[in-house]
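Presented below is the structure to which this report refers.
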Amino acid sequence: MDPYKHRPSSSFNGPLWSTNSGAPVWNNNNSLTVGSRGPILLEDYHLVEKLANFDRERIPERVVHARGASAKGFFEVTHDITHLTCADFLRAPGVQTPVIVRFSTVIHERGSPETLRDPRGFAIKFYTREGNWDLVGNNFPVFFIRDGMKFPDMVHSLKPNPKSHVQENWRILDFFSHHPESLHMFTFLFDDIGIPADYRHMDGSGVNTYTLVNRAGKSHYVKFHWKPTCGVKSLLDDEAVTVGGTNHSHATQDLYDSIAAGNFPEWKLFIQTIDPDHEDRFDFDPLDVTKTWPEDIVPLQPVGRMVLNRNIDNFFSENEQLAFCPGIIVPGIYYSDDKLLQTRIFSYSDTQRHRLGPNYLLLPPNAPKCAHHNNHYDGFMNFMHRDEEVDYFPSRYDPAKHAPRYPIPSATLTGRREKVVIAKENNFKQPGERYRSWDPARQDRFIKRWIDALSDPRLTHEIRSIWLSYWSQADRSLGQKLASRLSAKPSM
């Protein structure tokens, strides 16, 4: 399959300067004026077009994941999992699928340093024979909240103060003091791995729970995990200050330079699976995005490898206009009832339509590389050439028909309409276990970062007390150490 077969044809590489409409431009240095010192004439079409295009070069930046870098490569199946899924691109070991990957920071603006303590986005678009599959995740396997209803509020709290445009800890800790399920995510974010050394040396995770479906219709919950073959490397706080002060685009440059030099980044893909019939056997809800699945009871299973061996050709076209959505799936991979995933299915495509327009899936990096057909017509910036006379379905004049049916999860759901928190919250067990797995020096660095955050002068005694209570419930000694060090600070 040629991943570039369906790129729009163009002739912009001509040897002579021209307008957007192709007319020759014999002088691209001087405006048209009345005499050598007279006023500029509005009839200078090339000048007006040049300025008008420049005025519109920038598009709205992503609300989150604005700062990012992309690269292209392939995914290769190494292990047979056809007993779990009928996905065509996973049909046999050795099968390769073209991919494009975008790494990103999450909260900060497009030009912000890549050394800030922030989750990292890890999104992959697979160009399969049955359409695109977007696996849109992060470098951490869990998330702050479990219900997408809180996503806008969460992002607002993490973003800069709307009055001062300064990110402030009191706002962050105030919001999350209402959400103890966030503790697990904070054991990743405030840990030593909270600032990846670069994009090549970090894990990836699908974060949400998805569903694999095999040809017989049997379903399994699944979590996706990427492990870099070159290992995980992170920056400690003082190292991040040094690196960021030297080059605020260090991770983007590292990715680009490594690929250009032939040092291709590679990740192994693993999955964890749970039979939905067995989901009640655990002390956590498998659909709770704030939980990990313990590897000792839900082991990792190898699937394949991903190699990034080609840099993008144009940053704007293949990074800024690159768009992902968890709703874009292929036969054999389906959603779950994970509440955060359910809201992401709508929100991601909606924000892309706002940012790029209703025809964003026609843009080259977003369009499928396989043949496709529907009656989704027109709209702003529709550049697909079509010559059909029939734009409805069904029709006896159009041979297009339904695709063959493929299996999807068939579980029967019953229940009342209600807005409730899941039954198995269990917010403190996994954060405590993760903290206790670290050596004393790593624990101490985690505590120091929390002391710095809890020392924000605008943080109230009530909010500090709530956080001390939360961390004490996760690990008694952790809560005691935080309380002791806070009480020793003069400002406390």
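From the backbone N, Cα and C atoms, a Cβ is placed for every residue, glycine too.
Annotation source Swiss-Prot lists heme binding site at Arg62, Arg102, Phe151, Arg344, Tyr348, Arg355, citing similarity to another entry. Counting every protein chain shown, the Cβ of Tyr348 (heme binding site) has 19 other Cβ atoms within 10 Å.
Per Swiss-Prot, active site is recorded for His65 (among others). Around His65 (active site), the same-chain residues six or more apart in sequence whose CB sits under 8 Å from its CB are Arg102, Ser104, Thr105, Val106, Gly121, Ala123, listed in sequence order. Reduced to three states, the DSSP call for His65 (active site) is coil.
Positions annotated as active site by Swiss-Prot, on the basis of similarity to another entry: Asn138 (among others). Asn138 (active site) counts 23 other C-beta atoms within 10 Å of its own C-beta, drawing on all protein chains shown.
Tyr210 (mutagenesis position) has a Cβ environment of 21 other Cβ atoms inside 10 Å. Secondary structure from DSSP puts Tyr210 (mutagenesis position) in a beta strand. Looking at Swiss-Prot, you'll find the mutagenesis Tyr210 to Asp noted as follows: Phosphorylation mimic exhibits higher catalase activity. Impaired STRK1-mediated phosphorylation.
Tyr210 to Phe appears in Swiss-Prot as a mutagenesis experiment; the accompanying note says: Non-phosphorylation mimic exhibits loss of catalase activity. Impaired STRK1-mediated phosphorylation.
Quoting Swiss-Prot on the mutagenesis of Tyr360 to Asp or Phe: Normal STRK1-mediated phosphorylation and subsequent catalase activity enhancement. All protein chains included, Tyr360 (mutagenesis position) registers 20 other Cβ atoms within 10 Å of its own Cβ. Taken residue by residue with DSSP, Tyr360 (mutagenesis position) is part of a helix.
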Nearest of the recorded positions (Arg62, Asn138, Arg355) to Tyr210 (mutagenesis position), judged by Cα-Cα distance: Asn138
Arg344 (heme binding site) - helix vs strand vs coil (DSSP): helix
Inter-residue C-alpha distance, Arg355 (heme binding site) and Asn138 (active site) (nearest angstrom): 21
Binding-site residues (Arg62, Arg102), the one with most neighbouring Cβ atoms at 10 Å: Arg102
Tyr360 (mutagenesis position) to Tyr348 (heme binding site) - Cα separation in whole Å: 12
Recorded heme binding residues, Arg62, Arg102, Phe151, Arg344, Tyr348, Arg355 - maximal Cα separation rounded to whole Å: 21
Alpha-carbon spacing, Arg62 (heme binding site) to Asn138 (active site), which is rounded to whole Å: 16
Neighbour-count leader, CB within 10 A, binding-site residues: Arg344, Arg355: Arg344
